[in-house]
Amino acid sequence: MENNLENLTIGVFAKAAGVNVETIRFYQRKGLLLEPDKPYGSIRRYGEADVTRVRFVKSAQRLGFSLDEIAELLRLEDGTHCEEASSLAEHKLKDVREKMADLARMEAVLSELVCACHARRGNVSCPLIASLQGGASLAGSAMP
C-alpha cells in the first residue's frame with residue numbers, strides 16, 4: 001500500500017493515514033484538509049499529499065499542538081517560514097514546561113497526602129479526604 005498512495009477512496013486513504021473516515025471528514029470541516037473535487041457520477045479520490053498532510057496533523061497533535069496551532073503550522077509548511085514555526089514551537093515548549101511544573105507540584109502534594117494517609121492512626125479522619133474537603137491547605141497548593 002505504501003508504494004501506491006494515489007487515487008485512493010476515502011476509506012483506503014484513512015487507513016493509509018492511520019485514522020478513521022470520520023477524522024478525515026472532521027479535518028476537512030476544520031480546514032486542515034481540502035476536500036477533493038467529486039467528478040460527476042464518481043467518488044472523491046485522495047493522494048499521497050493528502051496522506052502526508054494527515055500524518056503531519058497527527059504528529060503535531062502528539063506534540064501537544066491544538067488544531068488551531070496546527071492550522072497555523074500548515075500555513076507555514078512550505079518551509080520558508082522557519083522563524084515563525086520556531087516561535088510557535090517555543091510557545092508550545094513554554095506551555096509544556098509550565099504543565100510539567102504543575103504536574104510536579106501535584107505529584108509532591110499527592111505524595112505527601114498518601115504518606116499522611118499511611119501514617120494516620122486510630123479514628124483520625126483521612127488526611128486526603130480532609131484536604132479535598134478544604135480541611136487542609138495541601139490540596140490547594142497543588143494547583144497554580
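Using the three backbone atoms N, Cα and C, a Cβ is placed for every residue, glycine included.
Although substitutions are noted, the structure shown does not include any of them.
Annotation comment: Swiss-Prot describes 7-76 as domain 'HTH merR-type'.
Here the residue is the original one, but Swiss-Prot notes a mutagenesis experiment at this spot, Cys82 to Ala: Abolishes transcriptional activation. Cys82 (mutagenesis position) carries a helical DSSP state (H, G or I). Taking Cβ-Cβ distances under 8 Å and a sequence separation of 6 or more, Cys82 (mutagenesis position) has no neighbours in its chain.
The Hg(2+) binding site annotation in Swiss-Prot covers Cys82, Cys117, Cys126. Sequence-distant contacts of Cys117 (mutagenesis position), defined by Cβ-Cβ distance under 8 angstroms and a gap of at least six in the same chain, are Cys126, Pro127, Leu128.
The annotation that Swiss-Prot gives for the mutagenesis experiment Cys115 to Ala reads: Slight increase in transcriptional activation. Counting only same-chain residues six or more apart in sequence, none has a Cβ lying under 8 angstroms from the Cβ of Cys115 (mutagenesis position). DSSP classifies Cys115 (mutagenesis position) as helix under the three-state reduction.
Quoted from Swiss-Prot for the published mutagenesis Cys117 to Ala: Decrease in transcriptional activation.
Taken residue by residue with DSSP, Cys126 (mutagenesis position) is part of neither helix nor strand, so it is coil. For the mutagenesis of Cys126 to Ser, Swiss-Prot gives this note: Abolishes transcriptional activation; loss of Hg binding. The structure shown keeps the original residue.
Per DSSP, the domain 'HTH merR-type' (7-76) is made up of 42 helix, 2 strand, 26 coil.
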